[in-house]
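Swiss-Prot annotations:
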type: MUTAGEN; residues: Leu67 to Glu; note: Abolishes Tir binding
type: MUTAGEN; residues: Leu70 to Glu; note: Abolishes Tir binding
type: MUTAGEN; residues: Leu74 to Glu; note: Abolishes Tir binding
Amino acid sequence: MSSRSELLLEKFAEKIGIGSISFNENRLCSFAIDEIYYISLSDANDEYMMIYGVCGKFPTDNSNFALEILNANLWFAENGGPYLCYEAGAQSLLLALRFPLDDATPEKLENEIEVVVKSMENLYLVLHNQGITLENEHMKIEEISSSDNKHYYAGR
């Protein structure tokens, strides 16, 4: 029997016009948007799905990084997420957003993925303006148009 996340993922794939996408054996589904933004969906349980935006590896050579990340996380928390977290296996910074499955639709999922993408864009720009660059071979700061952002953006 398919989980609610699996059924939603099938409808989402149909809505955006791609073939089939599915969760792997670890209950993750990853894909790229515009070959820049890497998103992972986690079939966490039957109550909610997690949406992760993979931002990149932690820079180890910048002393202001931890303070900027804490400041960013506070701002995201004040605006309802997504939240910054660390994935130890990949040594990467992620943006994480909990997506409740009650009354979920492909449109709502797409909107929340867009929230994560917009938040990734803005996080990159704010960190870039502070002289901090996350190591991410896919996201190029020059491809993001408005580089004069001074505040974090939750996309909602």
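Heads up, the Cβ atoms here are built off N, Cα and C, so glycines get one too.
Feature map: annotations from Swiss-Prot on the structure.
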| residue | record | contacts (Cβ under 8 Å, 6+ apart) |
| --- | --- | --- |
| Leu67 | mutagenesis position | none |
| Leu70 | mutagenesis position | none |
| Leu74 | mutagenesis position | none |
Checklist line | In three-state DSSP terms, the structure that Leu67 (mutagenesis position) belongs to | finding: helix
